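> Straight from Swiss-Prot, here's the annotation block:
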type    : residues                                                                             : note
BINDING : Thr29, Met30, Gly31, Pro32, Lys50, Asp86, Gly87, Thr88, Thr89, Thr90, Gly414, Asp492 : ATP binding site
VARIANT : Val76 to Asp                                                                         : In strain: 85P
VARIANT : Ala123 to Pro                                                                        : In strain: 85P
VARIANT : Ile293 to Val                                                                        : In strain: 85P
Amino acid sequence: MAKEIKFSDSARNLLFEGVRQLHDAVKVTMGPRGRNVLIQKSYGAPSITKDGVSVAKEIELSCPVANMGAQLVKEVASKTADAAGDGTTTATVLAYSIFKEGLRNITAGANPIEVKRGMDKAAEAIINELKKASKKVGGKEEITQVATISANSDHNIGKLIADAMEKVGKDGVITVEEAKGIEDELDVVEGMQFDRGYLSPYFVTNAEKMTAQLDNAYILLTDKKISSMKDILPLLEKTMKEGKPLLIIAEDIEGEALTTLVVNKLRGVLNIAAVKAPGFGDRRKEMLKDIAILTGGQVISEELGLSLENAEVEFLGKAGRIVIDKDNTTIVDGKGHSHDVKDRVAQIKTQIASTTSDYDKEKLQERLAKLSGGVAVIKVGAASEVEMKEKKDRVDDALSATKAAVEEGIVIGGGAALIRAAQKVHLNLHDDEKVGYEIIMRAIKAPLAQIAINAGYDGGVVVNEVEKHEGHFGFNASNGKYVDMFKEGIIDPLKVERIALQNAVSVSSLLLTTEATVHEIKEEKAAPAMPDMGGMGGMGGMGGMM
């Protein structure tokens, strides 16, 4: 297919048009008074959202060059959401403002490479000032405030997230699911839970709930398949002398071994239960090791030179309580050493940082949460499917932003943090580097101005008023008052502000230093040929009707 090439200003102007259209659609969602955007779906009801990244993801433009510009900024919004959970609209507004200011200067003759260098230096200096101004998240109240703001000022969601984080800790897994009713709920699973239930319903100890509960139990962990009773008989005899219940976690237990265990359980000879090991392949081995560390046991594996026949009681893990239903096993109060658990947690965190696969990262985070003390499930309720999707998106965003706040700390919100940080930056740059520096200094006012405009105020007037002051002074767009932002609980995670600025500068630099674009020429489809009318020849005979 033939390609068309656009050069210099004509290329950049078309790219800018795409960025402008994306920005204009996304900017209306910004701030506590942001508006909704209605999005047509290929099937079903349209979706309604106030989430910037959801709007950005839907945008495809007909002009191929403009669309390239829009797609680049869309990627920035997505990356900001992935890394920080929030700040997508901030990143989009910043990228547009930087590109707009930069394009004006480059069209006037500034050197794009020098301008880029100045922009990078200014952004780095502002981020350093943001870090100095940040403070650690102190307690549940501040976590609630961050979550509430990220959930578009929904205090109920903010409180649910704060409760969940309080119960499972900052490394715990918090998942979001759809509730069956219209009420929001929080469900917390203490201890380590994995998705394997009992191998036989005859292991049940509570017939009403159909669960098996073992108190102060031993845990046998092995990556072997147990099919013969003689494999585990010596160990069973040793545990019987101790008078404690036993949970067997193995690759599988089948045939004679399972039958014998069930019969002895029913006769009251053994207080025992058996489940399959969680996971598959190498992940199964790692999860068995996790359980071993949590319970102070040892995985009996031939790879380690250990066999079931010669296993000692010292190899068994211990737990205060184990609850098993048909789908899940929960181990509470594992008796492993806390320093061993901490070492394992640190090891998994290192693996999370180094992996590039989203799937592997998700599975590692699940393992981390199981070791760190639990899983919380936020169940989101809504009256309709459209409302459910919109609310679920908000909860996901708020959750990620809250984790970002706990990780790196918080700064004043409402777009004021960037202005405060910029006030403390004074770089001695020259020529076109200085132009790049000044572009950033003007562009960082855009988020605050847009928040004010969406709330019905004059953006320029609000920015000027905030610039006259120092410290935590900012603009509360909810009521139009100038307040101490920390005292009012109007705060943003540092990570959100940092990543939004870094990503915006990165994409703007790429766009400003673009000198040519290449795109396919759309072929005009020929009009379909007229259908063959040959079959109508007989109409000639109609002359006889005259």
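From the backbone N, Cα and C atoms, a Cβ is placed for every residue, glycine too.
The noted changes are left out; the structure has the residues it started with.
Quick caveat, the model's predicted, so the values are computed rather than measured.
So that I understand the layout, could you describe where these features sit and how close they are to other parts?
The local packing around Thr89 (ATP binding site), expressed as other Cβ atoms within 10 Å of its Cβ over all shown chains, amounts to 29. Secondary structure at Thr89 (ATP binding site), as computed by DSSP, is helix.
Under the three-state DSSP scheme, Val76 (variant position) falls in the helix class.
The Cβ of Ala123 (variant position) has 26 other Cβ atoms within 10 Å, all protein chains considered.
Other C-beta atoms found within 10 angstroms of the C-beta of Ile293 (variant position) number 23, with every protein chain shown included.
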> Using DSSP, would you call Gly31 (ATP binding site) helix, strand or coil?
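In the DSSP reduction, Gly31 (ATP binding site) maps to coil.
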> Under 8 Å Cβ-Cβ from Thr29 (ATP binding site), six or more apart in the same chain: what's there?
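In sequence order, Arg35, Asn36, Val37, Thr49, Lys50, Asp51, Gly52, Val55, Thr89 meet the Cβ cut-off.
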> Count the other Cβ atoms sitting within 10 Å of the Cβ of Gly87 (ATP binding site), across every protein chain shown.
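There are 32 of them.
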> Who sits close to Gly414 (ATP binding site): which same-chain residues at least 6 apart have their Cβ under 8 Å from its Cβ?
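Sequence-distant Cβ neighbours: Gly31, Leu448, Ile451, Gly474, Phe475, Asn476, Ala477, Met485, Ile490, Asp492.
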> Which number gives the other C-beta atoms within 10 angstroms of the C-beta of Gly31 (ATP binding site), all protein chains shown included?
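Result for Gly31 (ATP binding site): 27 other Cβ atoms within 10 Å.
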> Enumerate same-chain residues with a sequence separation of six or more from Val76 (variant position) and a Cβ-Cβ distance below 8 A; give 'none' if the list is empty.
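Non-local contacts for Val76 (variant position): Ala91, Thr92, Ala95, Asn503, Ala504, Ser506, Val507.
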